[in-house]
Amino acid sequence: MKTFVLHIFIFAFVAFASASRDSAKKIGSQYDNFETCITEHGLTEDDIFSIGEVSSGNHKTNHEDTELHKNGCVIQCMLEKDGLMSGADYDEEKMREDYIKETGAQPGDQRIEALNACMHETKDMEDKCDKSLVLVACVLAAEAVLADSSEAA
C-alpha cells in the first residue's frame, strides 16, 4: 500500500514530491485512501484542490474557508489512515521515514529540512484539518522553490 509523502506529501504529503510535477493532479489522488477519505467527508474529486493550486498558494485566495477546511480534513484522513497522524498530532519520525521512502531524499537533503521546518511551523496548530492542509501546502511550496532553484542552477 502506498503511503504519504504528501504525505506531504501528501505528506500528502508530504510525499507529493513526484506528483508535484503534475500540477493539475488532485492533491492526494495517487494514494489508496483518497476515495475513502473524500467519501467520508462528503466531497467529490472536483472539490479537492490541485497540487499546482496548493504549491503556488492560490488555494488560499481562490477558495472559501470552509473549502480549505474540508480539503484539510481529507488530507488529515489520509495521513491518519496511513499512521502518520493521530488526531492533530504527527508521528514525526514516521512522517520523515515515509517521506524519504517516497522521495528518495538522503540525509542532509533540503527537502527533509523543509519537511522538518513545516512540521515545526504547524506543530502547535490545534485544528487537525487546518494543520494538515497547512503542512502539505508548506511542503509543496518548499518543494516547488527547491525544484525551481535546482533547475536554475
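Cβ coordinates are placed from backbone N, Cα and C, and glycine is handled just like the others.
No substitution from the list is modelled in this structure, which keeps its original residues.
One natural variant catalogued in Swiss-Prot, A17 to V, is accompanied by this note: In allele B4 and allele B5.
Cβ neighbours within 10 Å of S56 (variant position), excluding its own Cβ and spanning all shown chains: 17. Quoted from Swiss-Prot for the published natural variant S56 to T: In allele B6.
Listed in sequence order, the same-chain residues six or more apart from H120 (variant position) with CB atoms under 8 A from its CB number zero; the list is none. Quoted from Swiss-Prot, the note attached to the natural variant H120 to Q states: In allele B4, allele B5 and allele B6.
Cβ-based neighbour count (10 Å, all protein chains) for V134 (variant position) stands at 19. DSSP gives V134 (variant position) a helix state. According to Swiss-Prot, the natural variant V134 to I carries the following note: In allele B4, allele B5 and allele B6.
While the structure shown retains the original residue, Swiss-Prot records the natural variant A152 to G with this note: In allele B4, allele B5 and allele B6.
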Task: Alpha-carbon spacing, S56 (variant position) to V134 (variant position), which is rounded to whole Å - done: 13
